[in-house]
Amino acid sequence: MKKLLVALSLIAGSLTASAQWGRPVDYAAGPGLKDAYKDYFTVGVAVNKFNISDPAQTAIVKKQFNSVTAENAWKPGEIHPKEGVWNFGLADSIANFCRENGIKMRGHCLCWHSQFADWMFTDKKGKPVKKEVFYQRLREHIHTVVNRYKDVVYAWDVVNEAMADDGRPFEFVDGKMVPASPYRQSRHFKLCGDEFIAKAFEFAREADPTGVLMYNDYSCVDEGKRERIYNMVKKMKEAGVPIDGIGMQGHYNIYFPDEEKLEKAINRFSEIVNTIHITELDLRTNTESGGQLMFSRGEAKPQPGYMQTLQEDQYARLFKIFRKHKDVIKNVTFWNLSDKDSWLGVNNHPLPFDENFKAKRSLQIIRDFDAAMDNRKPKEDFVPNPMNQPGQEYPMVNSEGYARFRVEAPDAKSVIVSLGLGGRGGTVLRKDKNGVWTGTTEGPMDPGFHYYHLTIDGGVFNDPGTHNYFGSCRWESGIEIPAKDQDFYAYRKDINHGNIQQVTFWSESTGKMQTANVYLPYGYGKVVKGKQERYPVLYLQHGWGENETSWPVQGKAGLIMDNLIADGKIKPFIVVMAYGLTNDFKFGSIGKFTAEEFEKVLIDELIPTIDKNFLTKADKWNRAMAGLSMGGMETKLITLRRPEMFGYWGLLSGGTYMPEEIKDPKAVKYIFVGCGDKENPEGINKSVEALKAAGFKAEGLVSEGTAHEFLTWRRCLEKMAQSLFK
């Protein structure tokens with residue numbers, strides 16, 4: 001059992017962090033967002049009373065953020081509910097927390113139609129006051145708040161949401177149809193017109209001569225609202241109103257906005273201000289709004305995986321645009337600390353910390369960006385993937401390793417390709433006006449073969465443009481990224497080729513027919529000096545989720561053998577590739593895996609069948625066993641238990657051998673271990689050194705630029721084969 005666990009741990013170590021056999025990942029490990037973005041902009045968060053009093057929550061705030069906004073405590077209706085009545089308790093607590101921890105604040109907000117101190121509009125008898133009285137009260141409010149907190153505040157949302165939403169271009173006033181006003185028809189506007197905006201900024205500048213004064217609003221990416229905001233701010237600034245910047249509320253969702261609309265808004269506002277803040281960022285899972293949000297509240301439910309991918313991708317796209325415009329974007333503020341705090345409801349899963357204040361993968365994606373990739377564009381030399389269906393142009397690959405996809409699904413809301421970078425679960429495609437979804441991987445893929453599938457609105461489908469390949473216990477789409485050294489597995493017209501035959505045999509131990517594919521070298525069966533030549537045999541195993549087709553097709557084992565034989569690098573031998581019973585194994589029961597079931601099939605049923613029906617040299621010194629990944633685990637377990645059966649052993653991303661595990665050093669002539677350089681290269685090198693020091697003939701390969709994937713294993717087979725049966 002100890003040997004088994006060692007093998008399993010080595011394979012687990014070759015996988016990415018998020019895939020290591022279900023191990024939890026601490027996505028908060030590493031620098032805080034404020035540190036990751038120190039050369040770009042400040043990163044902030046809106047807080048409530050719990051966020052600044054609970055030690056676990058305050059630790060998150062202090063590590064991740066260098067800007068804080070009071071979610072509600074500073075809003076006029078909260079802090080100044082009645083004339084002469086001030087609720088400074090929570091407001092002071094938040095300000096003092098920031099003072100004590102050296103965190104600057106955004107002051108939100110001084111004047112807003114909602115959560116406002118509505119008493120300012122009426123006298124003690126409830127009758128409307130004149131605008132002069134309103135202005136006097138508003139000035140007193142602004143001066144009191146600003147003077148109390150300006151030592152810790154660097155920017156103020158002076159006026160919030162004063163512009164009308166997109167809607168009808170006309171409205172009825174006094175029974176007449178007139179062009180709709182660009183302004184929200186608030187009590188402020190009805191009393192004062194747009195002058196209240198100018199007055200609020202004038203009062204704020206009086207109180208804080210150096211603070212950054214912002215106009216803040218939502219739906220800034222909508223063309224109509226964007227232009228209304230632009231025109232208002234431009235008009236005000238031309239009149240001398242001290243508006244320093246625009247706050248773009250980021251209440252977005254996983255489908256909207258796209259980069260083009262967001263960038264248009266940023267560029268448009270940059271024409272009139274040199275400071276933009278993304279003030280209220282969250283990404284709702286659905287498109288609910290208003291009263292519909294009640295359906296996202298209550299007990300937390302898991303976020304569907306594909307929606308998580310969409311959300312992570314949207315966060316990555318947004319922050320890429322934010323970084324691009326760091327010259328004008330000075331702050332990005334998340335609206336709340338966790339899903340539990342969010343006004344959108346916990347089941348919208350809108351923030352990088354979940355309802356238990358645990359970091360999500362989206363935090364890691366936002367933080368661990370690659371600045372070099374921000375402006376990188378693929379070379380436009382795309383050609384059809386060599387594994388495409390006849391006549392199909394997509395998917396395409398280019399010389400750098402990028403992949404490009406095209407899917408027709410006009411009624412779909414989302415299409416995801418399960419290939420891509422950044423740990424985001426794939427490449428999210430975008431739909432054009434014709435209902436065609438297209439997209440390109442964020443960066444170059446590792447060269448070689450990759451499985452993938454499409455997720456369309458949560459359903460899993462294969463790409464109709466390419467052939468299907470068995471992996472992950474199902475038929476998947478496949479794509480081949482060109483490799484610099486691909487000639488060793490390329491089809492060559494100038495040489496003779498062997499063939500691959502399918503063999504079926506009855507397995508008494510499993511009670512069913514089993515299948516194997518057998519590679520026979522060119523010339524097999526020919527009579528030489530009056531008798532047929534016999535051949536050594538390599539038993540070559542696939543990994544978890546695969547089957548007997550994997551090595552012949554994805555692994556290109558036959559072509560690798562043909563090319564080695566033609567170049568005189570090896571003498572011909574047979575390769576048997578059988579289903580290894582791996583796919584009944586369930587993650588979570590790893591300690592129970594012994595490979596004993598396949599050992600019975602292999603030793604008692606398959607080998608006798610092969611020796612009976614093919615021209616084999618039927619002894620251990622002419623028999624080898626090797627396997628990739630879980631097939632490597634099987635290889636290690638079986639060769640150590642049954643050393644009398646195999647004289648050559650090979651593990652391909654399937655763990656390592658150590659001298660102390662092998663009871664009889666004379667039991668094996670040659671040991672091979674290999675993996676990709678993104679897996680466990682240290683383990684491979686250590687194993688080879690130890691085996692050689694103990695007197696074993698051992699060889700290793702660390703595949704350059706690859707991970708747990710077929711180019712690694714093709715390279716391993718090519719190298720290992722040259723040392724077998726010698």
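Each residue, glycine too, has its Cβ placed from N, Cα and C.
Where a substitution is noted, the model still shows the residue that was there originally.
Residues annotated as active site, proton donor in Swiss-Prot: Glu161. The DSSP secondary structure for Glu161 (active site, proton donor) is coil. Annotation for Glu161 (active site, proton donor): spatial neighbours Trp112, His113, Ser114, Arg184, Asn216, Asp217, Tyr218, criterion Cβ-Cβ under 8 Å with sequence separation of six or more.
Per Swiss-Prot, the feature active site, nucleophile maps to Glu280 (among others). Cβ neighbour count for Glu280 (mutagenesis position): 24 (other Cβ atoms within 10 Å of its Cβ, all protein chains included). Look at Glu280 (mutagenesis position): DSSP puts it in a strand.
Secondary structure at Ser629 (mutagenesis position), taken from DSSP and collapsed to helix, strand or coil, is coil. Counted within 10 Å of its Cβ, the other Cβ atoms near Ser629 (mutagenesis position) come to 27, all protein chains included. Taken from Swiss-Prot, the feature active site, nucleophile covers Ser629 (among others).
Taken from Swiss-Prot, the feature domain 'GH10' covers 27-369, and the record attributes it to sequence analysis.
One entry in Swiss-Prot concerns the mutagenesis experiment Glu280 to Ser. Its note says: Marked decrease in xylanase activity. Shows approximately 3-fold increase in feruloyl esterase activity.
The annotation that Swiss-Prot gives for the mutagenesis experiment Ser629 to Ala reads: Marked decrease in feruloyl esterase activity.
Cα of Ser629 (mutagenesis position) to Cα of Glu280 (mutagenesis position): a span of 46 Å. Confidence over the domain 'GH10' (27-369), given as mean pLDDT on the 0 to 100 scale, stands at 96.
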